[in-house]
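Trainee: First the structure, which I've put down as structure tokens, then a few questions once you've had a look.
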Amino acid sequence: MAENYDRASELKAFDEMKIGVKGLVDAGVTKVPRIFHNPHVNVANPKPTSTVVMIPTIDLGGVFESTVVRESVVAKVKDAMEKFGFFQAINHGVPLDVMEKMINGIRRFHDQDPEVRKMFYTRDKTKKLKYHSNADLYESPAASWRDTLSCVMAPDVPKAQDLPEVCGEIMLEYSKEVMKLAELMFEILSEALGLSPNHLKEMDCAKGLWMLCHCFPPCPEPNRTFGGAQHTDRSFLTILLNDNNGGLQVLYDGYWIDVPPNPEALIFNVGDFLQLISNDKFVSMEHRILANGGEEPRISVACFFVHTFTSPSSRVYGPIKELLSELNPPKYRDTTSESSNHYVARKPNGNSSLDHLRI
């Protein structure tokens with residue numbers, strides 16, 4: 001049968017339907033189409049672990065009121081970002097009702113009639129608002145079982161009338177809240193690096209916000225595909241909002257760690273650009289999203305904090321000079337920050353997306 005498989009034609013046919021994976025599921029598909037088959041799907045861990053390893057949960061409450069509390073939080077964030085590149089945060093300042101409304105708003109968008117969703121379907125990279133299935137559909141070796149509504153929310157804030165009616169208002173409200181939280185976290189990360197609180201903000205690390213609103217429909221064969229294949233994020237920092245269905249795993253010491261859902265938490269992770277400018281002090285860890293084996297669509301919202309989406313950008317990034325010494329020389333060459341670099345960076349064959357910049 002392999003000789004009769006025309007992958008390019010099947011990708012094109014799927015894309016031109018403009019209904020996404022959700023459209024396939026709603027139509028009653030009972031088998032995962034071959035374009036989604038991923039030979040690397042292996043939910044089992046490659047080796048046993050003798051200890052239970054968990055991504056830490058950090059309470060951010062009180063960081064503005066108490067120097068002692070702030071110093072404690074900085075120390076915990078430093079440890080988490082050096083060891084795991086991930087942590088969950090509670091008491092982060094984003095109202096829980098705003099988080100819930102955001103999840104519900106994105107669920108409403110993906111639950112709309114396919115003919116309504118089609119109006120937003122595009123692969124035009126010049127558009128700030130896009131809906132499609134798999135940004136890298138034609139480039140990746142296997143498509144993932146998900147659909148995405150994405151929008152550039154900063155530095156140029158979109159107008160409400162340019163966003164989908166069913167979720168535009170909450171997208172704007174949530175982005176305001178998460179931008180405030182990111183400013184706080186970049187202060188904490190700066191202090192964790194031994195720098196002044198405003199250092200990373202003054203490098204424009206919190207300037208750009210790219211919001212990816214994912215829907216992971218139920219998968220009839222979750223052992224054949226991923227919701228998101230193994231990758232790192234080409235951001236400075238990513239803040240992730242999940243519903244209660246889980247699915248996120250982080251690779252630590254060769255072992256896949258589940259990140260259990262917590263309705264009150266937001267997940268923070270280091271992106272490749274933060275690893276670069278911190279000169280490997282903070283680590284951008286590989287992670288993946290398992291296909292949804294449940295009965296209801298899984299929803300998540302990933303906020304990527306990047307420099308800018310104006311292309312090309314002349315801003316140059318390299319290891320922060322204040323972190324360097326004779327004993328800690330730069331590990332990366334300087335690079336310009338281009339909008340295309342902020343797309344998800346895959347690591348085929350275990351090669352880091354930063355390898356081409358490593359000295």
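Backbone N, Cα and C atoms are what each Cβ position is placed from, and that goes for glycine too.
Keep in mind that this structure shows the original residues, not the substituted ones.
Owing to the predicted nature of the structure, the values given are computational and were not obtained by experimental measurement.
According to Swiss-Prot, the protein has these features:
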BINDING   HIS231, ASP233, HIS287  Fe cation binding site
DOMAIN    207-308  domain 'Fe2OG dioxygenase'
VARIANT   GLY105 to Ser  In strain: cv. Cvi-0
VARIANT   LEU184 to Phe  In strain: cv. Cvi-0
VARIANT   PRO218 to His  In strain: cv. Cvi-0
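What does the local environment look like for each feature on the list?
Mentor: DSSP gives HIS231 (Fe cation binding site) a strand state.
DSSP classifies GLY105 (variant position) as helix under the three-state reduction. GLY105 (variant position) counts 21 other C-beta atoms within 10 Å of its own C-beta, drawing on all protein chains shown.
In the three-state DSSP scheme, LEU184 (variant position) falls into the helix class. Its Cβ taken as reference, LEU184 (variant position) is surrounded by 17 other Cβ atoms within 10 Å in the chains shown.
Taking the Cβ of PRO218 (variant position) as reference, residues of its chain lying under 8 Å away and at least six apart in sequence are, in sequence order, VAL25, ASN292, GLY293, GLY294, GLU295, GLU296, PRO297.
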Trainee: Would you mind checking how many other C-beta atoms are within 10 angstroms of the C-beta on ASP233 (Fe cation binding site)?
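Mentor: Looking across every protein chain shown, the total is 28.
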Trainee: Could you check the binding-site residues HIS231, HIS287 and say which one's CB has the most other CB atoms within 10 Å?
Mentor: HIS287
Trainee: Which of the recorded positions GLY105, HIS231, ASP233, HIS287 has its Cα nearest to the Cα of LEU184 (variant position)?
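Mentor: Result: the closest of the recorded positions to LEU184 (variant position) is ASP233.
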Trainee: In Å, rounded, how far does the Cα of GLY105 (variant position) sit from the Cα of ASP233 (Fe cation binding site)?
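Mentor: Checking the Cα atoms of GLY105 (variant position) and ASP233 (Fe cation binding site) gives a distance of 24 Å.
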